[in-house]
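A.B. asks: Dumping what Swiss-Prot says about this protein:
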MUTAGEN   SER2 to Ala or Thr  Complete loss of protease activity
ACT_SITE  SER2  active site
MUTAGEN   ALA6 to Gly  No effect
MUTAGEN   THR7 to Ala  Complete loss of protease activity. The mutant is only found as a monomer; when associated with A-8
MUTAGEN   THR8 to Ala  Complete loss of protease activity. The mutant is only found as a monomer; when associated with A-7
BINDING   GLY165, CYS168, THR171  Na(+) binding site
Amino acid sequence: MSSFHATTIFAVQHKGRSAMSGDGQVTFGQAVVMKHTARKVRKLFNGKVLAGFAGSVADAFTLFEKFEAKLEEYNGNLKRAAVELAKEWRSDKVLRKLEAMLIVMNQDTLLLVSGTGEVIEPDDGILAIGSGGNYALAAGRALKKHAGESMSASEIARAALETAGEICVYTNDQIILEELE
């Protein structure tokens, strides 16, 4: 078992808070659920940064380690660490073959980092990746827009993942939720 073939990660910045959620399902191949409670969202850099991944397990752990090293190297500068990781990921012969995507965030910044060298900061403070990403993204945008002050970032992150889990067969309801205050 070497791959998270299907996963949903969702991140939102709302009312001065940052939250990220991920489901726990690990699917092997196209038909077998191998695990229900995988932890695909983590706190890094002494709890000041959240990171979530979709993609191959070993590749994602390699990228977590590389990203955390870049955070240390650049004293917690999230944008600089993400750009430097993307540059290395794209240009290194071994890293270039890694199959994963990352969402990283701190209190001020939310970024998507991919192996093609892209570092994308969304306009609306919301990102989602993985098989249920589009469902979570749509739900999260609607919740953020219409819930206004009545929902917290954590509540939006949880509800977006719950919605994705109701629609996407590769997303379950075992939600891991992390928040920065």
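All residue numbers here begin at 1 and follow the chain in the order shown.
Keep in mind that glycine also has a Cβ here, set from the backbone N, Cα and C atoms.
Substituted residues are absent from this model; it holds the original ones throughout.
Burial and contacts for the listed features, if you can.
C.D. replies: Around the Cβ of THR7 (mutagenesis position), a 10 Å sphere holds 30 further Cβ atoms from the protein chains shown.
Neighbours of THR8 (mutagenesis position), defined as other CB atoms within 10 A of its CB across all chains, total 32. In three-state terms derived from DSSP, THR8 (mutagenesis position) belongs to an extended strand segment.
Close to GLY165 (Na(+) binding site) in the fold, though at least 6 residues off in sequence, lie THR8, ASP23, GLY132, THR171, ASN172, ASP173, ILE175, each with a CB less than 8 Å from its CB.
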A.B. asks: Compute the mean position of the Cβ atoms of GLY165, CYS168, THR171, which form the recorded Na(+) site, and then list in sequence order the other residues of that chain whose Cβ is within 8 Å of it.
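C.D. replies: Result: THR8, ASP23, GLN25, SER131, GLY132, TYR135, ALA136, LEU161, ALA164, GLU166, ILE167, VAL169, TYR170, ASN172, ASP173.
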